[in-house]
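Peer 1: Can you read through this structure? Questions will come right after.
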Amino acid sequence: MATSTETISSLAQPFVHLENPINSPLVKETIRPRNDTTITPPPTQWSYLCHPRVKEVQDEVDGYFLENWKFPSFKAVRTFLDAKFSEVTCLYFPLALDDRIHFACRLLTVLFLIDDVLEHMSFADGEAYNNRLIPISRGDVLPDRTKPEEFILYDLWESMRAHDAELANEVLEPTFVFMRAQTDRARLSIHELGHYLEYREKDVGKALLSALMRFSMGLRLSADELQDMKALEANCAKQLSVVNDIYSYDKEEEASRTGHKEGAFLCSAVKVLAEESKLGIPATKRVLWSMTREWETVHDEIVAEKIASPDGCSEAAKAYMKGLEYQMSGNEQWSKTTRRYN
């Protein structure tokens, strides 16, 4: 009889395994994108990179969630495996320490799964759901062990704090900001791109991704250095949000027609700009693609200025800025290949 591990591995085999070179682990584009194939993004000067442990971590983390999360059907299992949440984490944080990347994969995976749950809830129900999880994440309240979202979050945060309490605790509040943004009623009344980008900086979890990257890389920046990164992070949030919105638009537009009228409400840069500019959806996506490349140029310019400044730049700050670049390039690579959007 097969062991549970072998059963999980067999179930996951068609969807999760990647081949990657030992020295340069780049993710293969094994999925032909079906989302807006007539729209070609402008060329980018950046290259993506993937964490070298992507295959083993993906198998480990997917196996954990297959064993512990209550998926309602095999179709839901397949959808989960196709999404490759650990892969996107390894693309976001390719420079993460080997003994920390699995923490980041588990956290982003459970947050993605919770986000899917919220699509079928009203804002009030979603807010109550998240408010229950926040004190559990802090360790102030013990979880109900019959509810996967509760014990998974509790055990994960406890293990992260045991590994590095200082940097783990820096991830907590940004995570809560992200969770609150998911049920923010403001998303129902956003009609201007600038307003949308301000909201999306919280909803895309930019502060969460930044803090989680510092945890996963073991980076300790001074308070002054963190403050000095605000403009760079805000620029990064715009690029991340819009690239994600371009690729996820078709999936989210469909969800808005089939999910809860609040939880699945379509709030996207594509929709906002199309309505504001009176352009069609394909034209709006082309305009947004040009904007993303301009934000990449802005990132490079800010980084060059910081490195050339008379005050200099610490090695930790340089690593952090390079990490932000990899977040953006990695997000684009995952967004254009994941079956979650394509």
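Positions of Cβ are set from backbone N, Cα and C atoms, glycine also.
Pasting the feature list from Swiss-Prot:
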- Asp115: Mg(2+) 1 binding site (BINDING)
- Asp115: Mg(2+) 2 binding site (BINDING)
- Asn244, Ser248, Glu252: Mg(2+) 3 binding site (BINDING)
- Arg340, Tyr341: (2E,6E)-farnesyl diphosphate binding site (BINDING)
- Tyr92 to Phe: Causes 100-fold reduction in kcat but a 50-fold decrease in KM, resulting in a 2-fold decrease in catalytic efficiency (MUTAGEN)
- Asp115 to Asn: Abolishes catalytic activity (MUTAGEN)
- Asn244 to Leu: Abolishes catalytic activity (MUTAGEN)
- Ser248 to Ala: Abolishes catalytic activity; when associated with D-252 (MUTAGEN)
- Glu252 to Asp: Abolishes catalytic activity; when associated with A-248 (MUTAGEN)
Peer 1: Using the recorded Mg(2+) 3 site (Asn244, Ser248, Glu252) as reference, state which further residues of the same chain have their Cβ within 8 Å of the centre of those residues' Cβ atoms, listed in sequence order.
Peer 2: Asp245, Ile246, Tyr247, Tyr249, Lys251, Ser268, Ser335, Tyr341
Peer 1: Using a 10 Å cut-off, grab the number of neighbouring Cβ atoms around the Cβ of Asn244 (mutagenesis position), all chains included.
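Peer 2: The answer is 20.
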Peer 1: Could you check which of the mutagenesis positions (Tyr92, Asp115, Asn244, Ser248, Glu252) sits closest to Arg340 ((2E,6E)-farnesyl diphosphate binding site), going Cα to Cα?
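Peer 2: Considering only the listed mutagenesis positions, the nearest one is Ser248.
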Peer 1: What whole-number Å value do you get for the CA-CA distance of Ser248 (mutagenesis position) and Tyr92 (mutagenesis position)?
Peer 2: 17
Peer 1: If you measure from the Cα of Glu252 (mutagenesis position), which of the recorded positions Tyr92, Asn244, Tyr341 is the nearest?
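Peer 2: Ranked by Cα distance from Glu252 (mutagenesis position), first place goes to Tyr341.
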Peer 1: What whole-number Å value do you get for the CA-CA distance of Tyr92 (mutagenesis position) and Asn244 (mutagenesis position)?
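Peer 2: So the Cα of Asn244 (mutagenesis position) lies 13 Å away from that of Tyr92 (mutagenesis position).
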Peer 1: So how many other Cβ atoms are close to Tyr92 (mutagenesis position), meaning within 10 Å of its Cβ?
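Peer 2: Within a 10 Å radius of the Cβ of Tyr92 (mutagenesis position) lie 27 other Cβ atoms.
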